[in-house]
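Per Swiss-Prot, the features are:
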ACT_SITE  ASP24  active site, proton acceptor
MUTAGEN   PHE35 to Tyr  Less than 10% of the maximal activity of the wild-type
MUTAGEN   ASN41 to Tyr  Less than 10% of the maximal activity of the wild-type
BINDING   GLU72, LYS132, VAL157, THR158, CYS162, GLN202  triuret binding site
ACT_SITE  LYS129  active site
MUTAGEN   ALA134 to Ser  No effect on activity
MUTAGEN   GLU160 to Asp  50% of the maximal activity of the wild-type
MUTAGEN   CYS162 to Ser  Loss of activity
ACT_SITE  CYS162  active site, nucleophile
MUTAGEN   TYR187 to Thr  Less than 10% of the maximal activity of the wild-type
MUTAGEN   GLN202 to Glu  Over 95% loss of the maximal triuret hydrolysis activity of the wild-type, but 10-fold increase in activity with biuret as substrate
Amino acid sequence: MIRIDATPYPYQFHPRSTALVVIDMQRDFIEEGGFGSALGNDVRPLAAIVPTVAALLQLAREAGMLVVHTRESHLPDLSDCPRSKRLRGNPTLGIGDVGPMGRILVQGEPGNQILPQLAPVEGELVIDKPGKGAFYATDLHAQLQERRITHLLVAGVTTEVCVQTSMREANDRGYECLVIEDACASYFPDFHRITLEMLTAQGGIVGWRTPLAQLQAGVAAYTGENP
């Protein structure tokens, strides 16, 4: 077992029963000129974590973990997007409308693609999710159960919305979740900090948190003991 120094207490897992879930590292959310910046958000906090997420992906791949990527996306006819969701945010630029990188949050559009430097490789799962949580209206739970996954490492954007929602969904389904705190981000840094505190309050009510460096140290120690 790999032991990681974490909050609120050490987290333990085995690579064979663990998946890395990278949430919504999409061009429209992270790049200048995308949907996120068109709504008036400062995308720099999200762009800043890209190297950390890339390093996390490398670690997971080298350790032999399952890697899962999610994209918040909808069918071109928006049949999986309720009216209540379409009306949220800036009413002049909504889901399905043509934005700077094609139709917003629609499958197959340029802005809906995962950043090239974080692109999935052969054998990794890509989950197109119509909601904020990675488990809602997807087959993610079935895919994880089929592979006997019990533990999840979680990263991505935004911390307070899709990352938190996915962790809570996973917790309700029995997964032990560790969020990599410097591999997540929000347009609002205070939201990021407070969400991490919420997830790990009361003895880890939803899960654990740790920086990438602690994860790397734990994996390196395990590898040294099990060459």
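Note that Cβ sites are derived from N, Cα and C of the backbone, with glycine treated the same way.
Substitutions noted, but not modelled.
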Of the recorded positions listed as PHE35, ASN41, LYS129, TYR187, GLN202, the one whose CA lies nearest the CA of THR158 (triuret binding site): TYR187
Residue with minimal Cβ packing [other Cβ atoms within 10 Å] among the mutagenesis positions PHE35, TYR187: TYR187
Local Cβ density at THR158 (triuret binding site) - other Cβ atoms counted within 10 Å: 24
Cβ atoms near GLN202 (mutagenesis position) (within 10 Å, other residues, all chains): 8
From recorded positions ASN41, LYS129, ALA134, TYR187, GLN202, the one whose Cα lies nearest VAL157 (triuret binding site): TYR187
CYS162 (mutagenesis position) in three-state DSSP notation: helix
Which of LYS129, LYS132, all recorded positions, has a Cβ with the fewest other Cβ atoms inside 10 Å: LYS132
Residue among mutagenesis positions ASN41, GLU160, CYS162 with Cα closest to the Cα of LYS129 (active site): CYS162
Number of other Cβ atoms within 10 Å of the Cβ of ASP24 (active site, proton acceptor) across all protein chains: 26
Helix, strand or coil at GLN202 (mutagenesis position) [DSSP, three-state]: helix
Cα-nearest neighbour of TYR187 (mutagenesis position) within the listed recorded positions, PHE35, ASN41, GLU72, LYS132, GLU160: ASN41
Inter-residue Cα distance where the pair is ASN41 (mutagenesis position) and PHE35 (mutagenesis position), in Å: 9
